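According to Swiss-Prot, the features are:
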| type | residues | note |
| --- | --- | --- |
| MUTAGEN | Tyr233 to Phe | Reduced phosphorylation |
| MUTAGEN | Tyr293 to Phe | No effect on global phosphorylation |
Amino acid sequence: MRTEAQVPALQPPEPGLEGAMGHRTLVLPWVLLTLCVTAGTPEVWVQVRMEATELSSFTIRCGFLGSGSISLVTVSWGGPNGAGGTTLAVLHPERGIRQWAPARQARWETQSSISLILEGSGASSPCANTTFCCKFASFPEGSWEACGSLPPSSDPGLSAPPTPAPILRADLAGILGVSGVLLFGCVYLLHLLRRHKHRPAPRLQPSRTSPQAPRARAWAPSQASQAALHVPYATINTSCRPATLDTAHPHGGPSWWASLPTHAAHRPQGPAAWASTPIPARGSFVSVENGLYAQAGERPPHTGPGLTLFPDPRGPRAMEGPLGVR
């Protein structure tokens, strides 16, 4: 009986789910980077005030609220730069500062703010009614520009610097926005990793064999071992020569085969029993058969000229009685 065991095949994961997970993992870092770059809208503030001096000079202050690096600052009056305005000063972080009259002094206050002093003649100066604009070029936000003018009701020396509340509020908004985006990204990544880790194992396909197949597979090794053990007893007697025994028997086949019980040939014996069973010699078989004939009262056929009669272990009297003396 031949039985074939089918190995259950593993069901491959769904391609759509795996592809979607891969695309999400690749798109997420780019989304986080874009949100971090664009978090917090950049802003430019401009302040114009009149100093209480003999010449009544004007001071222009500009600042940039953003996370990018500033590469160039341009200050103009009469309108935005390139739209009818006149350039007063150009400030570069590495190449230095260039200014034109009536600008008297331009300098960097911080890395994101500058100041410019203009010479004037008080309230009648044309600078009092004009508009000043500051343009910041930054990376990666780009160019941002804002304009401002002197308030009409401002008195010399009473113009106060801008309150830091809007500046601080813009900085906090940018910091909190970036932090929130990073925190959300980390939580989302952990969620994806945990979901991928706890994904259920692939399901096994049910075997198509009959219910008796496992039982047949279980009995197959035992039947093979029993077939190996069912070996005739005569196969281990390699020292016996059937031709010699047939020659010694004048009446046909050897009688010692018939004397053995028939069920011994089908009795399974283990390897240890075979190894411990001694292989009988030719003389021992003849002795056993002679003893059997002696018990039956007949002359043993193995007492020819080529064979030697071994004495019976019961003594000479037992041999002389049935056989007689010739």
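Just so you know, the numbers here start at 1 and follow the chain as drawn.
Positions of Cβ are set from backbone N, Cα and C atoms, glycine also.
According to DSSP, Tyr293 (mutagenesis position) sits within a helical segment. Other Cβ atoms within 10 Å of the Cβ of Tyr293 (mutagenesis position) number 17 in total over all chains.
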